[in-house]
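Annotated ATP binding site per Swiss-Prot: T30, L31, G32, P33, K51, D87, G88, T89, T90, T91, G415, D495, in sequence order. Looking at Swiss-Prot, you'll find the natural variant A106 to Y noted as follows: In strain: PID 2. Here Swiss-Prot notes a natural variant, A298 to G, with the remark: In strain: PID 2. According to Swiss-Prot, the natural variant D437 to E carries the following note: In strain: PID 2.
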Amino acid sequence: MAAKDVQFGNEVRQKMVNGVNILANAVRVTLGPKGRNVVVDRAFGGPHITKDGVTVAKEIELKDKFENMGAQMVKEVASKTNDVAGDGTTTATVLAQSIVAEGIKAVTAGMNPTDLKRGIDKAVAALVEELKNIAKPCDTSKEIAQVGSISANSDEQVGAIIAEAMEKVGKEGVITVEDGKSLENELDVVEGMQFDRGYLSPYFINDAEKQIAGLDNPFVLLFDKKISNIRDLLPVLEQVAKASRPLLIIAEDVEGEALATLVVNNIRGVLKTVAVKAPGFGDRRKAMLQDIAILTGAVVISEEVGLSLEKATLDDLGQAKRIEIGKENTTVIDGFGDAAQIEARVAEIRQQIETATSDYDKEKLQERVAKLAGGVAVIKVGAATEVEMKEKKDRVEDALHATRAAVEEGVVAGGGVALLRARAALENLHTGNADQDAGVQIVLRAVESPLRQIVANAGGEPSVVVNKVLEGKGNYGYNAGSGEYGDMIGMGVLDPAKVTRSALQHAASIAGLMLTTDCMIAEIPEEKPAVPDMGGMGGMGGMM
C-alpha cells in the first residue's frame, strides 16, 4: 500500500479553497448574457468552445492532490445541479465559492464549523420556501421561449424553436437535439407513435417519390413470435380482404413463404399488406408491443395468454387513421385506442420511471411516455463549423432542460434577482446561537454573488448595481444584456425556480461539508526509477 500524505487544520483548508477558486474562476466567466467563452483542448480533433459551466468544470484536474480535492467537490456541485435541473451549474458554482470563502474566514476566526453548517442549512431551507412562494407558473409559449433564450445566453432563436417544439408535442413530448445539415436551426416533428423498424421488403413500397409504404385506415396485427408459415395467417388475411382494407403486420419476424406470399399479393393488388419487425428486444419488445396495442386498440396475439394466429379475428386487430412505413421507421398516426386506457398506460410507465435506477432505462421509459402521449420533436442545430455546432448544441441542450424545469416548478425573476428578494425570509431568522447566526449571515451575503458576477462579466460595477437592485421591490432588477433597470419578468429575463433552488441547495450542501473538514489524506506519488541506459552496446558501430 502506497504511503499517504496527511494534513490538518487551516493549512489544508487553504489548499482546498485554492482548488475551489481555480475551478470556480474558470466557470464563473461564463455567467450571464455577456459571459465569455472557455476554450478546452481535446486529445483528438479541434478545441471545444463552450459557455456551459458543467462542461468547463468536468475538464478541470489539478496537479496538487489537496487543491484537486477542493476542485472535485465543487465539480460535484455543478454536475449534481446539472443532473437535477439541467442548468444553473455556473450559478451553483459561484454560490459555492462565495459560501466557502465567507465560511473559511469565520472558521479561521475561531467559530464552530458544525454550528456554521447548521446555520447555513437553516438559511437555505428558509430561502427555498421563499422561492416556492414567489415562483409563478410558466404556461405560455412566450414565457417558455423567454426561459429558453435566457438559458442559451440570450439567443432568441433557440428560445423560439424550443417553444415551438413544446407547442407541437406537448410538455410531456420528447424533444431531442441533433446535429443539423444546414446553417439554420430546424425543427422536425413526428406526430403519432414512431418506432425504429422499417418494411421487411422494398416491394411493399407504394409511394415511389417518398420511398415509403403508406396505409390509409389499416388494420394492425400484433404477434410476438416469428411468422414463416402462410397457413397460420390465411384465416385473418381472408377476413381483412373481405373488409377491403390494408393490413400492417408487426411480429418478431416474417420470413420465408409467409413474406413471399404477402409480397406477391401486394404486387398483384389482391391485398395491400406491409410486414415489419417488432421494435426492441426481450422484455422491452413485449412492453412496446403492448404500447402499440393500447394505442391502436389491438390485442397482442401471444401463445403465453392462450391466443393463436389461426384463431385471430378482426376484433383482435388494431386500427389507425394512417400508418407510414419507411426503410428504417414506422409511424402510427391517430390510433383508434381508448383514451382512458392510453392514459392509464402512461400513468403506469410514469410509475416505472420513478422506480427506475439506470439513466438508460429512464430515458427509454420517457420515450415510451412521449410516444403514447404526444409525439417526438427533433431540433437540428445548424452551424458553419463543427466547433461552433458543439458550442451551440451545448446551449440548446441547456435551454431545453431549463424550459422543462420552468414548466415543472414555475419561474422567478432572472439575473440573480430572485435570490436577493428571497433574502427577506432571512431577516427575522434567529437561531439563538451566535455561530449559527453567523452561518445565516454567510448565506445572506452569498446570495448576492450571482448578480455581482453577472454585472462583472458585463463590465459594470457590482456594488453599485446590487445596492440599486436592493432599493427596488418585487421583480425590479438589472438586465445585463441591455444595461437597463426594470421589471425582470416584464423584460423577459426569467429563471426556472427549480434551477435556482437546486443551485442553492447543492452549493450549500458541498460548501457546508468543506467548512467542517479538518483533515485531508492524499496518496504520495511513487517516484519511478530512471530507465537504465543501453550500456555495453557501443561496439555496434563497427557493424556498418
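Cβ from N, Cα, C; glycine included.
Structural mapping of features recorded in Swiss-Prot.
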residue : record           : Cβ within 10 Å
T30     : ATP binding site : 22
G32     : ATP binding site : 27
K51     : ATP binding site : 21
G88     : ATP binding site : 32
T90     : ATP binding site : 28
A106    : variant position : 20
A298    : variant position : 25
G415    : ATP binding site : 27
D437    : variant position : 18
To the nearest whole angstrom, state the Cα distance for the pair D437 (variant position) and T90 (ATP binding site).
27
Given that the record lists T30, L31, G32, P33, K51, D87, G88, T89, T90, T91, G415, D495 as binding ATP, what is the largest C-alpha to C-alpha distance among them, in Å?
17
Going by DSSP, is T90 (ATP binding site) sitting in a helix, a strand, or coil?
helix
Specify the secondary structure state of K51 (ATP binding site) as given by DSSP, simplified to three classes.
coil
Quick note, T30 (ATP binding site) and A298 (variant position): C-alpha atoms separated, nearest Å, by 53
Quick one: Cα separation, G32 (ATP binding site) versus A106 (variant position), in Å?
30
A298 (variant position) to G88 (ATP binding site): how many Å between their Cα atoms?
45
Under DSSP, is D437 (variant position) helix, strand or coil?
helix
